[in-house]
Amino acid sequence: MNSVSPAAAQYRSGSPEDARRPEGRRPRGPRVPDPNGPRPSGASGPALGSPAAAPGEPDEVDKFKAKFLTAWNNVKYGWAVKSRTSFSKISSVHLCGRRYRFEGEGDIQRFQRDFVSRLWLTYRRDFPPLAGGCLTSDCGWGCMLRSGQMMLAQGLLLHFLPRDWTWAEGPGLGPSEPAGLASPNRYRGPARWMPPRWAQGTPELEQERRHRQIVSWFADHPQAPFGLHRLVELGQSSGKKAGDWYGPSLVAHILRKAVESCSEITRLVVYVSQDCTVYKADVARLVARPDPTAEWKSVVILVPVRLGGETLNPVYVPCVKELLRSELCLGIMGGKPRHSLYFIGYQDDFLLYLDPHYCQPTVDVSQADFPLESFHCTSPRKMAFAKMDPSCTVGFYAGDQKEFETLCSELTRVLSSSSATERYPMFTLAEGHAQDHSLDDLCSQLSQPTLRLPRTGRLLKAKRPSSEDFVFL
């Protein structure tokens, strides 16, 4: 069999199909929700028979249930880690826009280094309580937010570091159980990292400083600009709260707001497409500077799409592969139904992904030389395209005007390819502004004759589509 289980690279397989988690007794106090069941809003007041907890702090029942769900979640994840997944020696592997062939040890090592260098953001436990409640873990409900964090983190790596950057201390691939992590009792928020090595002023030192700074921005602390606390806070304006399920479209808008409000990042903006359409003039207006001679800002473009009905329509698979081959693609925030994953590549008919469902202790990033192992995954995982949830968000990054023009050319080619002629494209590129197109559509409708129907009875109220609905084939 022409495959390699690269123990040469110790690759591990992906997680099995989700099983329903057993539900125990329901205390009256706030509880960690069942990830596969309805998302509760929580309740106030302590559980019967338990001492009242201080405001904003979980009681003993909540702590026990959080620990139980964490243990159950990690049992499922750990079981999957024990099995191996094989990679073909014949077919190319595409990872974050780069192509690899496992023809020799050097090829495997380059893939190892590239994969391990991606930021891996997972469930965490024992962090400060989230606003408006007493949850100290996102286990069971925060996977889509974590997938969104990983996509934004990949954009920040491209924005601040060279495209060929890899983590110099990245370990070899193997089981993804990080070692030596502490669960701090006190939280002081993101702080500047004091370098432990390398001579002052070297490029390696500056890149490692930036790497650690990016990681600290995603810390599980209220002060972190892209941490879970901040994302949950921004989701409140859309009616979401800690413990709710977040869809890929909503998370895209939350990320846009988070970048807008971050004072530490001034040359990066986020654009979220409307109605599966990227309007070039809107992007240009967003990234342009008041001075026409000044350079454009960098932009992360997020495109929420729906690629089928209940399941993925296979006609979209070639287009998804084409997009994942682009160096300007940040990957796909999606997953399986009720199980979010971050897709960063593929081989043959299988997607490569990072899984946020492993629950780890919170890391205090205010400590000098805080451990990085839990932010980098050593276990590549694969999933068949057929299992992909059709609702997802595709991400792209353009560092300047030239890269944006290159991206538009690539997308035009991919979306208008021969494989897309007999179906709806994943999304479209359009000249001008969204406002102009809306006005043109309105004028064309007003210019047509209007047919008035007699009132023959009670009018039926049309169902209003949700923000997560899209037109699909």
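Yeah, the Cβs are placed from backbone N, Cα and C, and that goes for glycine too.
These figures come from a predicted structure and were not determined experimentally.
As written in Swiss-Prot, here are the features:
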type	residues	note
ACT_SITE	C143	active site, nucleophile
ACT_SITE	D355	active site
ACT_SITE	H357	active site
VARIANT	A430 to T	Found in dogs with neurodegenerative disease
Including all protein chains shown, what's the count of other C-beta atoms within 10 A of the C-beta of A430 (variant position)?
18
Cα separation, H357 (active site) to A430 (variant position) (Å, whole number):
37
Run through the Cβ atoms and count how many others sit within 10 Å of the one on D355 (active site).
25
Between H357 (active site) and C143 (active site, nucleophile): CA-CA distance (Å):
6
